[in-house]
Structure formats: structure tokens, C-alpha cells
Amino acid sequence: MIFLATLPLFWIMISASRGGHWGAWMPSTISAFEGTCVSIPCRFDFPDELRPAVVHGVWYFNSPYPKNYPPVVFKSRTQVVHESFQGRSRLLGDLGLRNCTLLLSTLSPELGGKYYFRGDLGGYNQYTFSEHSVLDIVNTPNIVVPPEVVAGTEVEVSCMVPDNCPELRPELSWLGHEGLGEPTVLGRLREDEGTWVQVSLLHFVPTREANGHRLGCQAAFPNTTLQFEGYASLDVKYPPVIVEMNSSVEAIEGSHVSLLCGADSNPPPLLTWMRDGMVLREAVAKSLYLDLEEVTPGEDGVYACLAENAYGQDNRTVELSVMYAPWKPTVNGTVVAVEGETVSILCSTQSNPDPILTIFKEKQILATVIYESQLQLELPAVTPEDDGEYWCVAENQYGQRATAFNLSVEFAPIILLESHCAAARDTVQCLCVVKSNPEPSVAFELPSRNVTVNETEREFVYSERSGLLLTSILTIRGQAQAPPRVICTSRNLYGTQSLELPFQGAHRLMWAKIGPVGAVVAFAILIAIVCYITQTRRKKNVTESSSFSGGDNPHVLYSPEFRISGAPDKYESEKQRLGSERRLLGLRGESPELDLSYSHSDLGKRPTKDSYTLTEELAEYAEIRVK
């Protein structure tokens, strides 16, 4: 047997230390399973000058002093022992050979304790050795797990049981190792200070799933019912793995957002929430929330969760998308252009999701784009009709914002067709309506009189600017002859245009001039008729008083086409306008009535096809009197 084969080694060690003095050698501690036996190896020595004929010995329990009457475990002289050890103790060694090995059988827990040996050589040659052995009665195998078990690294777990009973030898097996991959088992017998230990070694590579796994070892004794089991839980260390995290998150501006990060690791990880390299929150925990109150578009972006411990780290990201209405659009580009130039205007905004962008002018859609943050408006060759106010509108499901901008188109003067002259008796009034940008200069030329009057001569010309329209009015008084030719000339830095102004109501002027002559002729004819009637009716005394008065000039016929966009009361405006024109054309002490049949235009920035409206705020005019 292995036990007997290795026992001489213990004796060799003891023999080498013999020095001819009182002394004993035995293991300081020894273990055995309950219900089995234990052999306590023992060797003693005494001085060489003592030559006893017979050597006796006594084993005591828990005390080395006889006067304390300790329980006698074994006594070679009388075989009288304490009742607890009756039938349980036996001396295996030969005291004559200084071998005091003791065998205890049918172990029970109360037998655990200290065992002392006393040598009896006869007479006064008795000696109780201070050396003793402590017996430990066990009932579970001892499973030894390394202090650090790391996932992915091979580990060795040992199961150790005492093997100090020569009559019963344990057999070891592992329990619960099926979930540990493909483990290998090795067995060996190990001697430790005179005691023997049966060892089973289990080799395996643990995983993170093995953390907390309950691993068992069983010691069974053949041909008996004795079985002893021991268990140990594996504490497997492994790096963090993030197992719980929000997917992409969408939130409306101003709402509350809670981001969760959960990780599995041993030991627990340090969890850190970060954004753009900045730490927002951290804690040693299995899960960590990041709460964002009333989120803004500035908090839109990618958030990272970092989990780390001494064995590694893991990280994941989540994208937070903050949904919000478009910001007020910004407009970059040309705001002033020359007629014929190409104009490029960029309207941009920011929103989530991207908006629908539209550019309007007078409720007409000029350009639009869907789900884009920028819109480019291209006008390849601008005209005066492109001048005006534009709107860039951005909208999505969360709101709408708009920005107005103006495009100013600069162009050469255009004298509108409603420009004309009107005459009544000795007064001529000329109206020149010019559309231009920038504001032009206006001059009236009378070729027959070799006279040129411009708008700076306020006593003759009145001018008023409204939007792109410039209205200049020239008043000529004392014109008794045929109406003069009047040429209106307008110029700015882009060009010059001239137009001979047509006359309206020229036939009325003619009748006004021949009116006195016609009255004289009519009077002569009337006298002749009266004389004839008098001669034929001599008996009739008829006194006729005939008077003829030329009367006032006939009323001037006004035929305006009054078109003012957005006017609340068209007819009231017409009456005010007529009164204003009468004041403008009024003679000294008279109210001349002229035929002014010209269109009225909206003084705002309207297309040229709209008519011109003369407002009642015009002042009194100076007169040019022609002798």
C-alpha cells in the first residue's frame, strides 16, 4: 500500500534527528473523515545510557499531565482506557523500537482534539512529551479554488481529502463539471509532514457564464456507505460587456429624455456617459441612466457609454435625434441687380427633420425643394417685373417659419403710356409717368418755345415718387393759341427715354377758342330773322328781348379707369381724386374743367401694366403764363 510504502520516509527523517535525548516526533495536525480511521505516526527517543528491559507507553487525550487525570487513549501495561476509546484505539508501532504510532477507528466528532504520548521505561524513567498531534475530524472534502479565476484563462481547481486511514482509502470524483467545457482530471497522493492527502486536480477554461457556477467534489469509500461531498462557487472575473442600451432615440424639443446603459462584468464596471469627449455622468454600477431635461437641438448627437474594470472595457453609442421646427430662414445672395443680370439667391435654415423650402413672390411659387436645408433661386435675366418682395418659407411637421427679402432691379427709365397732356381754354397740364430704378431725372421740353423745364424748378413742375413710379406734372397757363408740343425726357445712369406727350380733349379747346365768334354770327342771323317776321306781321306788336350769353365752358368730361389694388372704397377715392385734380388745374377766380382721360396706377411696386393714381395730397402748382 502507498501508505506503508511511504511510512519509512517519515522514520528516516526522525532517525536522522536522533540525538540521545528525551523527545518525540509526530505530525502537529492530522485529519480524517468521520466514521473512518486515522493512524497517527509517532516516534520517540530517550537517552542512550538508559537501557530499559521493557518499554511501555501511554496516550493521553487533551492533557499531558497524569495528575490531571486526562482520558487514557491507550496504555500498554494494563490495556485500561477511557470508555470513549474502548475498542477504538490500538498501537500500531513497536515501543521497543521506539515507534509509538497510534490507530484510532470509527472516528466520531468527539474524538477530535490533542493527543499526547508518555514514555514509561520503568521506575522514575517516565516522561510526558510536550509534542502532540491535533486530530481534526472532517466530513467534507476541501476544494481549493485559485484566488483569481479569469475568463478565458485555464484554471486548476483541486479537491483534497485526508488519506490517513490504512484500512479505508477514499476515491474522488467531481460534481457539476459538465458545464465547464472539456475539463481534464488528474489525481495524486501527497505527503505533508507525515500525513497523507489524496488530491484530484480539475483543469478547465472558464467563461463568463461560469461565474457563480457551483462545483462539487465527492469522496467515497469502497465497500461502505460512507460518502462525503463538498462544493465551491466559482468567482470568475471577466471584462465588461454592455448588454442593455437604448437604440436610436427621437425626442421632440423640450421633452425629457432618459438614456440607459447596462453592462455585465465581474467585478462591477465603472460606467461613464460621454459626449464629444466630455464626461456627463459616471458611477460604479451595473446600469446607469443619463437624464436630459427639456432637450434642445444643441443636445442632438451621438452619446457614448463606456464600461470598464480591471479586466477590460467595452463601449457603445446611441444617437439622440432632437426633432424641432425650422429656424427662421436666412437669405444670402444678390439683393440689388441690373436688368438682364443673373441673380442667385440662397435660402437656408436648420430643422429636424429637414424642411420643405419654398420661395414665393406675390403668392406664386418660384422654387421649392423637399427635405433639404438649402434652396437656390436662379433668375437668369432679371427684368423690372422681378423687382419686389419675396418670401422664403420653411416648414415641417413641427412648425413653420418664414423670412421676407427684397430684390431691387435697376433699369433704364420707361415712360408709361398713360403719360399725356390735357388742355382747357388757356390752361395746359402735362402728366409724365416714369418707371425706373434708381430714381430718374425728368425734364419737359417745349420745342416751339425753345423752353426746357426740369423737376428741380418747383414753381413749374411737381414730382412725386412712389415705389418705382415717378410722376411729374407740368402746368402751363395763359395758352390761348394751339396746344404746344411737349416732350418728356427721363434719364438715369442706365439710359434715357423721351416721349412726345399726346393731347387729350383738343376739340374742346377748339370750341373754346371759336365760341365768341360763333355767338356774334348767331346773333346777326337772329336779328335778320326777327326783322323778317316783323315785316310779315305788321299788325302784331312783338317786342322781343333777345340776349345771348356764351355761358361757362362745358363741363369737362372725366373718364378715369380707377383701379387701386386693396382700396377699401373705390368711389370715395374717385371723388377725392377728381377734387384734387380740379385744385391742381384751378385758374385765378375760376374752376377750369379739363378732359383728363388717363389711367391710374398703383403707386406701390406693381408691374407696368397697372395704372397710376393721382393722390389728393398734391400741392398747388405755379403757372407758366404764355403771353
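Residue numbering: from 1, along the chain as shown.
Using N, Cα and C of the backbone, Cβ positions are placed for all residues, glycine too.
This is the original sequence, none of the listed changes applied.
Under the heading domain 'Ig-like V-type', Swiss-Prot lists 22-120.
According to Swiss-Prot, the experimentally introduced change Trp25 to Gln is described as follows: Abolishes C-linked mannosylation. DSSP assigns Trp25 (mutagenesis position) to a strand segment in the three-state reduction.
Here the residue is the original one, but Swiss-Prot notes a mutagenesis experiment at this spot, Tyr65 to Ala: Decreases ganglioside binding. Taking a C-beta cut-off of under 8 Å and a sequence gap of six or more, Tyr65 (mutagenesis position) has these contacts in its own chain: Thr128.
For Arg118 (mutagenesis position), the same-chain residues 6+ apart in sequence whose C-beta sits under 8 angstroms from its C-beta are Gly57, Val58, Trp59, Tyr60, Pro64, Pro66, Gln126, Tyr127, Thr128, Phe129. According to Swiss-Prot, the mutagenesis experiment Arg118 to Ala carries this note: Abolishes ganglioside binding.
Tyr127 (mutagenesis position) carries a strand DSSP state (E or B). Here the Cβ of Tyr127 (mutagenesis position) has 17 other Cβ atoms within 10 Å, regardless of which shown protein chain they belong to. Swiss-Prot lists Tyr127 to Ala among its mutagenesis entries, and the accompanying note reads: Abolishes ganglioside binding.
Annotation of the mutagenesis experiment Thr128 to Ala in Swiss-Prot: Abolishes ganglioside binding.
Taken from Swiss-Prot, the feature domain 'Ig-like C2-type 1' covers 139-237.
Per-residue pLDDT, averaged over the domain 'Ig-like C2-type 2' (241-325), rounds to 95. Positions annotated as domain 'Ig-like C2-type 2' by Swiss-Prot: 241-325.
Experimental mutagenesis at this site is recorded by Swiss-Prot as Asn406 to Gln, annotated: Increases homodimerization. Mapped onto three states, the DSSP output places Asn406 (mutagenesis position) in strand.
Look at Swiss-Prot and you will find 413-508 tagged as domain 'Ig-like C2-type 4'.
Where Swiss-Prot documents Ile473 to Glu as a mutagenesis experiment, the accompanying text is: Abolishes homodimerization. DSSP assigns Ile473 (mutagenesis position) to a strand in the three-state reduction. Taking the Cβ of Ile473 (mutagenesis position) as centre and 10 Å as the limit, one finds 22 other Cβ atoms among all the protein chains shown.
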Quiz item: Pick from Thr128, Asn406: which of these mutagenesis positions has the biggest number of other Cβ atoms within 10 Å of its Cβ?
Solution: Thr128
Exercise. May I ask you to report the DSSP-based helix, strand or coil state of Arg118 (mutagenesis position)?
Key: strand
Quiz prompt | Cα-Cα distance linking Asn406 (mutagenesis position) and Trp25 (mutagenesis position), given in Å to the nearest integer | solution = 113
Quiz item: If you count Cβ atoms within 10 Å of the Cβ of Trp25 (mutagenesis position), leaving out that atom itself, what do you get?
Solution: 20
Quiz prompt | Pairwise CA distance, Ile473 (mutagenesis position) versus Asn406 (mutagenesis position), rounded so that it is a whole Å | solution = 30
